[in-house]
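Here the structure comes first, spelled out in structure tokens, and everything after it is commentary.
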Amino acid sequence: MWVLTPAAFAGKLLSVFRQPLSSLWRSLVPLFCWLRATFWLLATKRRKQQLVLRGPDETKEEEEDPPLPTTPTSVNYHFTRQCNYKCGFCFHTAKTSFVLPLEEAKRGLLLLKEAGMEKINFSGGEPFLQDRGEYLGKLVRFCKVELRLPSVSIVSNGSLIRERWFQNYGEYLDILAISCDSFDEEVNVLIGRGQGKKNHVENLQKLRRWCRDYRVAFKINSVINRFNVEEDMTEQIKALNPVRWKVFQCLLIEGENCGEDALREAERFVIGDEEFERFLERHKEVSCLVPESNQKMKDSYLILDEYMRFLNCRKGRKDPSKSILDVGVEEAIKFSGFDEKMFLKRGGKYIWSKADLKLDW
């Protein structure tokens, strides 16, 4: 018998099993393909589950959309702190006499328009005090004619407004809001809304007529405090028929009407939440009433001071940003403390153009 070498023996053995092994491999190939596909699908499913469980806070920064900048839809521009009244609870007092040059104020208003502003509200202080209302009138006309803002409004105590102002600028103004805290003249004097022999309530009625004559929507603002919280104003408000009656709860702001550096001491005017709610309940039949508690006031207004700085009131004081004239609107508004959700919740966005109000003049 022939004796085979190891190499020859291995070759002979391979030739014997080649066909069976080939057949076995062909039968196993589909199984291997199926197993590979199955494991790939399982791994993919596991990765997706892990992404879901991670949540939005654990996603990669590069996959997150950056937060959208706040849009200054409605801005309150307190261009002056000077006033001819001495309301005891005033929360924007005469701490400076500064007023921007007219062209600088216009530049700032243009920046706000470019950032998305739709409504501008001019306030103070008393806005009609500067240049006998001419400074204000020119800003009103600029905002309506050149910036084409849907809404231009003013908040005033009404004591310095003359009919000639309506003749010159009334067509450019959408809403005039007059501050009136009481229909009892003695209470007005006690609060600080008095000026010699002038009657605040009689002047209010005259302004209502002018607004009707010159097609300006009429609004009333009232601050509810210790001296008027028990008053019933239902009949008087209904007779004046404003488009809105804003009812504010007396608010303390450190450095303005309370604290060491304050020019007012408003603590004696403050009322509790329950007292404020009782006042609202007493006037629930007044359809134009728009209530605003302290919390809504602090967080839901974009307030611009005389230097065009946004004021953050969230901590019970006014912390200013840098001026929009220096850093732009998008950067300054980051420090405004503005709560857009609260702004919408309190009804901050409403029909505010007199063209859309469809009033019966």
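Note: Cβ is positioned from N, Cα and C throughout, glycine not excepted.
Original residues only: the substitutions mentioned are not part of this model.
Under the heading domain 'Radical SAM core', Swiss-Prot lists 69-289.
Secondary structure from DSSP puts C83 (mutagenesis position) in coil. Under its mutagenesis entries, Swiss-Prot includes C83 to A with the note: Loss of ability to assemble an Fe-S cluster and significant decrease in protein stability.
Look at Swiss-Prot and you will find C83, C87, C90 tagged as [4Fe-4S] cluster binding site, backed by a curator's inference. Using a 10 Å radius centred on the Cβ of C83 (mutagenesis position) and all shown protein chains, the other Cβ atoms total 19.
One mutagenesis experiment catalogued in Swiss-Prot, C87 to A, is accompanied by this note: Loss of ability to assemble an Fe-S cluster and significant decrease in protein stability. Summarising the environment of C87 (mutagenesis position), the number of other Cβ atoms within 10 Å of its Cβ, over all protein chains shown, is 22.
The number of other CB atoms found within 10 A of the CB of C90 (mutagenesis position), across every protein chain shown, is 24. In Swiss-Prot, the entry for mutagenesis C90 to A states: Loss of ability to assemble an Fe-S cluster and significant decrease in protein stability. The structure shown retains the original residue.
For the mutagenesis of K197 to R, Swiss-Prot gives this note: Loss of acetylation. The structure shown keeps the original residue.
All protein chains shown were included, and the count of other CB atoms within 10 Å of the CB of K206 (mutagenesis position) stands at 13. Quoted from Swiss-Prot, the note on mutagenesis experiment K206 to R is: Loss of Lys-6-linked ubiquitination.
Cβ environment of K358 (mutagenesis position): no same-chain residue six or more positions apart lies under 8 Å away. Annotation of the mutagenesis experiment K358 to A in Swiss-Prot: Complete loss of antiviral activity against Zika virus.
The record gives C83, C87, C90 for [4Fe-4S] cluster. Within 8 Å of the mean position of their Cβ atoms, the other Cβ atoms in that chain belong to Y85, K86, F89, H92, T93, G125, N157, G192, R264.
Comparing C90 (mutagenesis position) with C83 (mutagenesis position), their Cα atoms are 10 Å apart once rounded. Cα spacing between K206 (mutagenesis position) and C83 (mutagenesis position): 21 Å, rounded to the nearest whole number.
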